[in-house]
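Record features (Swiss-Prot):
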type    : residues                              : note
DOMAIN  : 4-143                                 : domain 'Jacalin-type lectin'
BINDING : Gly15, Ser132, Asp133, Ile134, Asp135 : mannooligosaccharide derivative binding site
MUTAGEN : Asp135 to Ala                         : Abolishes carbohydrate binding. Fails to homodimerize but can form higher-order oligomers; when associated with A-171; A-190; A-192 and A-246
MUTAGEN : Lys171 to Ala                         : Fails to homodimerize but can form higher-order oligomers; when associated with A-135; A-190; A-192 and A-246
MUTAGEN : Ser190 to Ala                         : Fails to homodimerize but can form higher-order oligomers; when associated with A-135; A-171; A-192 and A-246
MUTAGEN : Lys192 to Ala                         : Fails to homodimerize but can form higher-order oligomers; when associated with A-135; A-171; A-190 and A-246
MUTAGEN : Asn246 to Ala                         : Fails to homodimerize but can form higher-order oligomers; when associated with A-135; A-171; A-190 and A-192
Amino acid sequence: MTYPTNLEIIGGQGGSSFSFTGENNGASLEKIWVWVGGWQIKAVRAWLSDGRDETFGVPSGSHQEYVFTPGECFTSLSLWGNGAGTRLGAIKFKTNKGGEFFAHMTSWGLKTEYPMDVGSGYCLGIVGRGGSDIDCMGFMFLNAVQSTVLTNVNYPTINQLIPKVATEEIKSVSFENKTSVKQEQKVETSKKVIKTSSWSMTKSFSSTFSVEVSAGIPEIAEVSTGFSISFGVESTHSLEQTDEKNETLTTTVEVPPKKKVDVHITIGRASFDLPYTGTVKITCKNGSVLQYETKGQYKGVAYTDIKVNTVEKDL
């Protein structure tokens with residue numbers, strides 16, 4: 001049986017069990033404080049990227065601190081027991097940003113070092129047992145990752161959304177027909193449009209993994225009653241995506257005899273800022289999958305089709 005996470009615990013069997021991880025929401029270890037005693041690790045306080053923090057053991061005296069930056073992962077981790085099989089004795093790790101941390105008991109010497117498998121290096125939090133001290137503890141890691149996809153994306157408030165569309169004139173031209181025969185005039189125009197889409201995600205996660213999004217993107221269309229919102233077909237996008245293209249239009253305008261026709265060519269631009277819900281599916285290289293529900297904010301810019309308006313007047 002393969003698992004998406006890796007956890008090895010070092011120390012004794014006393015105390016009460018604790019588990020403080022982002023296993024259910026992808027949150028990672030953001031900051032850690034460690035208090036040490038003569039023959040044990042006294043206490044640990046951990047912060048996760050979802051805003052939670054907890055303290056285990058009983059702090060005493062000064063502490064050592066390590067703060068992780070977004071995208072900072074473990075490259076190595078070693079743990080020691082206290083040599084008597086009753087407590088955690090030391091924590092030592094290095095990161096991909098050149099960071100180093102070493103907290104150890106102060107009176108008893110270190111004996112057996114236990115190097116840990118850090119997997120992808122992305123630390124989901126800590127698990128162990130504690131009471132007045134840290135009896136035992138380990139760090140939970142996400143195993144090496146093959147792919148990360150945001151899927152099952154929904155926009156719960158989209159049906160309540162009243163589209164705000166800014167209409168931009170691309171071209172304005174007039175044709176006069178002073179003859180007694182109907183004339184046809186060709187009109188051509190083009191407009192460079194930049195469509196954008198982004199789905200918010202915690203900085204620690206999006207800085208570490210390349211996330212694909214499998215989703216339909218909100219689109220805007222002009223209808224007889226104004227504007228309506230629809231979804232494009234579900235396809236694969238990056239977490240932040242920009243699509244640049246030239247929208248072109250070629251049309252023929254009929255100008256009746258003794259008439260003037262004013263032609264106005266416009267396009268509508270809509271900005272979206274709305275909540276989304278979805279599922280993050282992390283597939284590890286060992287074939288296992290970690291999946292959890294998530295939510296965030298979608299921001300995007302979409303355009304309507306180019307529209308041609310004509311106004312006919314007598315000469």
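Here the Cβ of each residue, glycine as well, is placed from N, Cα and C on the backbone.
Original residues only.
Sequence features annotated in Swiss-Prot and their locations in the structure.
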residue : record                                       : Cβ within 10 Å
Gly15   : mannooligosaccharide derivative binding site : 20
Ser132  : mannooligosaccharide derivative binding site : 14
Asp133  : mannooligosaccharide derivative binding site : 26
Ile134  : mannooligosaccharide derivative binding site : 31
Asp135  : mutagenesis position                         : 25
Lys171  : mutagenesis position                         : 16
Ser190  : mutagenesis position                         : 13
Lys192  : mutagenesis position                         : 8
Asn246  : mutagenesis position                         : 8
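The DSSP breakdown of the domain 'Jacalin-type lectin' (4-143), given as helix, strand and coil counts, is 0 helix, 76 strand, 64 coil.
Across the residues the record lists as binding mannooligosaccharide derivative (Gly15, Ser132, Asp133, Ile134, Asp135), the two Cα atoms farthest apart are 9 Å from each other. Taking the Cα atom of each, Asp133 (mannooligosaccharide derivative binding site) and Lys192 (mutagenesis position) are about 64 angstrom apart. The two recorded residues, Gly15 (mannooligosaccharide derivative binding site) and Asp135 (mutagenesis position), show a Cα separation of 6 Å.
Nearest neighbour of Ser190 (mutagenesis position) by Cα distance, taken over the recorded positions Ser132, Asp135, Lys171, Asn246: Asn246. Asp135 (mutagenesis position) sits 64 Å from Lys192 (mutagenesis position), counting Cα to Cα. A gap of 4 Å separates the Cα atoms of Asn246 (mutagenesis position) and Lys192 (mutagenesis position).
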